[in-house]
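**Q** As annotated by Swiss-Prot, domain 'SAM-dependent MTase C5-type' applies to 12-325. In Swiss-Prot, a mutagenesis experiment is listed as C81 to G, annotated with the note Cells die, loss of methyltransferase activity, binds DNA about 3-fold more tightly. Here the residue is the original one, but Swiss-Prot notes a mutagenesis experiment at this spot, C81 to S: Cells grow as well as wild-type, loss of methyltransferase activity, DNA affinity is about the same as wild-type. What Swiss-Prot notes for the published mutagenesis of C81 to R is this: Cells grow as well as wild-type, loss of methyltransferase activity, DNA affinity is about 10-fold lower than wild-type. For the mutagenesis of C81 to H, Swiss-Prot gives this note: Cells grow as well as wild-type, loss of methyltransferase activity, DNA affinity is about 20-fold lower than wild-type. The structure shown keeps the original residue. Sequence annotations record features per position, and here Swiss-Prot assigns active site to C81 based on a curator's inference. Listed in Swiss-Prot is the mutagenesis experiment Q237 to X, annotated as follows: Decrease in enzyme activity due to 98%-99% loss of DNA-binding activity. No change in substrate specificity.
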Amino acid sequence: MIEIKDKQLTGLRFIDLFAGLGGFRLALESCGAECVYSNEWDKYAQEVYEMNFGEKPEGDITQVNEKTIPDHDILCAGFPCQAFSISGKQKGFEDSRGTLFFDIARIVREKKPKVVFMENVKNFASHDNGNTLEVVKNTMNELDYSFHAKVLNALDYGIPQKRERIYMICFRNDLNIQNFQFPKPFELNTFVKDLLLPDSEVEHLVIDRKDLVMTNQEIEQTTPKTVRLGIVGKGGQGERIYSTRGIAITLSAYGGGIFAKTGGYLVNGKTRKLHPRECARVMGYPDSYKVHPSTSQAYKQFGNSVVINVLQYIAYNIGSSLNFKPY
């Protein structure tokens, strides 16, 4: 994550729904806002959230009475992506998870925050021929909010990972916010090699397989792309080896193969997957962030997480708009 000196959200309160690891919380707190409520149903995510923020999020959002939620200025929600992910079953609103958006809507209707800040998978934009996004947009408009949506890629905002997500920003209409802009992309100058742990800490991750085939030479220059160098086995999604002079593949909560969830990388002549701490760095989490002690849970959690830096840039621009200062 980046250091933000100009705290655009100072004095504002927010709630953290579908909180996961607390990525939204890190981003908004870095801009000066205060978290007054968190909600997350997964017990392992609750554990790591409490380890880092000293509070256990409330559980099942469908059972929460919206009237009991504290007043707030910004509602944050990276609502579940499994229902909309290309690697999932693509049911969306027909799946019970899909209807969790309506729990967001009923809280918005009751509490009327100034801003609603949502995140979802890229596929959300095209899901069900665009109807899913249309339902969200129409619902927010009915509740008297504007609706801004854009797909942004983490690699355009300082993070060496191809991770495209849709970000949805809604301002309450009576605020008459006309000047909101999504952050402008900039050239990447950090690559996977810059985020690696010392070899001595990751020796247990090294894979030595007889069916390892290197198909390409290591590259000399860094590049804002994934660069495949080789494969093991049949070369399926979790069996590919990449250069650390490029960017990381999209971290995933699911998938199989020897390098499942992170991809394989050629590091100082050896092949391995990423360490959970390296996954944290590739998502913008600071090294002060405590990772779940279960390695399998940690990989899953970062595969499901939000990218801190992208949220920080958006949060800053939200604050700029509320403070009537164009970015």
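Every residue gets a Cβ built from N, Cα and C, even glycine.
Locate each feature and note its surroundings.
**A** A sphere of 10 angstroms centred on the C-beta of Q237 (mutagenesis position) encloses 14 other C-beta atoms. Under the DSSP three-state reduction, Q237 (mutagenesis position) is assigned to helix.
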